Amino acid sequence: MAETDPKTVQDLTSVVQTLLQQMQDKFQTMSDQIIGRIDDMSSRIDDLEKNIADLMTQAGVEELESENKIPATQKS
């Protein structure tokens, strides 16, 4: 086997470390973007739920639902 030049090993180690750091930075950036988008979607879903509840209240759906519910003891 041929001996490996220490300078070559050192250069290869440096290149691999740089590559791994770049990959870690890219994954961190993507992770931050994904978390930001999930937070944004969560806020939008909360707003939608509130708007739907408000619309149902305005339409009187809650009143209609409570009027249509008959307790099990009163059913024939």
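Any Cβ shown, glycine's included, is placed from N, Cα and C.
Listed in sequence order, there are no same-chain residues at least 6 apart in sequence whose CB falls under 8 Å from the CB of Val16 (mutagenesis position). While the structure shown retains the original residue, Swiss-Prot records the mutagenesis experiment Val16 to Lys with this note: Loss of interaction with HSF1; in association with K-19.
Among the mutagenesis results in Swiss-Prot, Leu19 to Lys has the note: Loss of interaction with HSF1; in association with K-16. The residue drawn here is the original one. Sequence-distant neighbours of Leu19 (mutagenesis position) (same chain, 6+ apart, CB under 8 A from its CB) do not exist here. DSSP classifies Leu19 (mutagenesis position) as helix under the three-state reduction.
Under its mutagenesis entries, Swiss-Prot includes Ile45 to Lys with the note: Loss of interaction with HSF1; in association with K-48. The 10 Å shell around the Cβ of Ile45 (mutagenesis position) contains 10 further Cβ atoms across the protein chains shown. In the three-state DSSP scheme, Ile45 (mutagenesis position) falls into the helix class.
Among the mutagenesis entries in Swiss-Prot is Leu48 to Lys, noted as: Loss of interaction with HSF1; in association with K-45. When Cβ atoms from all protein chains are considered, those within 10 Å of Leu48 (mutagenesis position) total 10, not counting its own.
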